[in-house]
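Below: the structure, in structure tokens.
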Amino acid sequence: MSLENLQLDIKVFGKWDTKVEIRDPSLKKYISLMPVYLPHTGGRHEHRRFGKAKVPIVERLINQIMRPGRNKGKKHLAYNIVKLAFDIIYLKTGQNPIQVLVRAIENSAPREEVTRIMYGGIVYYVAVDVSPQRRIDLALRHIATGAKDASFNNPKPIEEVLAEEIIAAANNDSKSFAIKRKEEIERIALSSR
């Protein structure tokens, strides 16, 4: 059998296809949908500029769930949380969870934010456009933070809360923490133009 005839059908978690549509052209270059069995690159991107753009988007979500706090450094736990959340997303929507995640990132990525500029000891806040890489970082951070905050002191498991957060963000629903944060950031930027 030749290598040309051998087609590998690699799916994330052994279930989900990575052939999804990215509507936002500015984010297309920075959302990596590279098919991998196990989303764990081991930080090989760390020393390259824009290296994290080549890290699979599912692994970047896993890394955000692993942020400081109770789950710091527990990648296997974060892996299982995302895996179960994807199953819940599929059961609730009937769609590919990776497609739902990409739609949630597109909807919850802020386009404009505020930065501080200092002129002669006086601080001015100026609205600036957000780079595509930072837009994805902020969207993933807000999705993970919203899920963690909502699952704290809540009988629902974090997998279910994460699935609800991703679905709400994909539907552009304002009950999602990520959508609320995006609207708040853009409102502050609009007022400081």
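Heads up, the Cβ atoms here are built off N, Cα and C, so glycines get one too.
Heads up, this one's the original sequence, none of the swaps are in it.
Here Swiss-Prot describes GLY14 to Ser as a natural variant; the accompanying note says: In strain: MT-4. Among the sequence features in Swiss-Prot, the natural variant SER131 to Ala is noted as follows: In strain: MT-4. For the natural variant ALA150 to Ser, the note given by Swiss-Prot reads: In strain: MT-4.
Feature map: Swiss-Prot annotations on the structure.
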| residue | record | DSSP class |
| --- | --- | --- |
| GLY14 | variant position | coil |
| SER131 | variant position | coil |
| ALA150 | variant position | helix |
Between SER131 (variant position) and ALA150 (variant position), the C-alpha gap once rounded to whole angstrom: 28
Spatial separation of ALA150 (variant position) from GLY14 (variant position) - C-alpha basis, Å: 29
Nonlocal neighbours by CB distance (under 8 Å) for ALA150 (variant position), same chain, sequence gap 6 or more: LYS156, VAL161, GLU164, GLU165, PHE177
Cβ neighbour count (within 10 Å, all chains shown) around SER131 (variant position): 11
Neighbouring C-beta atoms (10 Å sphere around the C-beta of GLY14 (variant position)): 9
